[in-house]
Amino acid sequence: MKLTCVVIVAVLLLTACQLITADDSRGTQKHRALGSTTELSLSTRCKSPGSSCSPTSYNCCRSCNPYTKRCYG
């Protein structure tokens with residue numbers, strides 16, 4: 001009888017912890033590394049593909065073509 005009560009209480013506590021954790025994690029990403037790179041790319045201003053660029057200024061989102069001096073993505 002005591003063991004049954006302990007198991008029921010443990011299951012209820014674990015279920016409550018799962019529900020609380022699920023509510024807190026809404027809108028966040030599962031992997032922290034992906035979240036940090038996403039935040040970095042959203043917070044930096046970069047030029048869209050086809051915009052003029054300089055290969056040394058690193059202002060394109062991906063890369064700058066040194067021959068055409070245009071961003072490509």
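Placed from the backbone N, Cα and C atoms, the Cβ positions cover glycine too.
Annotation note: LYS47 (mutagenesis position) sits in a strand segment as assigned by DSSP. Close to LYS47 (mutagenesis position) in the fold, though at least 6 residues off in sequence, lie CYS53, ASN59, CYS60, CYS61, CYS71, each with a CB less than 8 Å from its CB. Quoted from Swiss-Prot, the note on the mutagenesis of LYS47 to Ala is: Strong decrease in activity.
The mutagenesis experiment TYR58 to Phe is recorded by Swiss-Prot, whose note states: Decrease in affinity. Within the same chain, residues at least six positions away from TYR58 (mutagenesis position) with a Cβ under 8 Å of its Cβ are CYS64.
For the published mutagenesis TYR58 to Ala, Swiss-Prot gives the following note: Strong decrease in activity.
Other Cβ atoms within 10 Å of the Cβ of ARG62 (mutagenesis position), summed over all protein chains shown, number 10. The mutagenesis experiment ARG62 to Ala is recorded by Swiss-Prot, whose note states: Decrease in potency, but not in affinity.
Annotation of the published mutagenesis TYR67 to Ala in Swiss-Prot: Decrease in potency, but not in affinity; the original residue is retained in the structure shown. Counting Cβ atoms from all protein chains shown, TYR67 (mutagenesis position) has 7 others lying within 10 Å of its own Cβ.
LYS69 (mutagenesis position) falls outside any helix or strand according to DSSP and counts as coil. One mutagenesis experiment named in Swiss-Prot is LYS69 to Ala, and its note says Decrease in potency, but not in affinity.
Using a 10 Å radius centred on the Cβ of ARG70 (mutagenesis position) and all shown protein chains, the other Cβ atoms total 15. For the mutagenesis experiment ARG70 to Ala, the note given by Swiss-Prot reads: No change in activity.
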Nearest-integer angstrom distance between the alpha carbons (Cα) of ARG62 (mutagenesis position) and ARG70 (mutagenesis position): 11
Neighbourhood of LYS69 (mutagenesis position), C-beta criterion under 8 angstroms, separation at least six: SER52, CYS53, SER54, PRO55
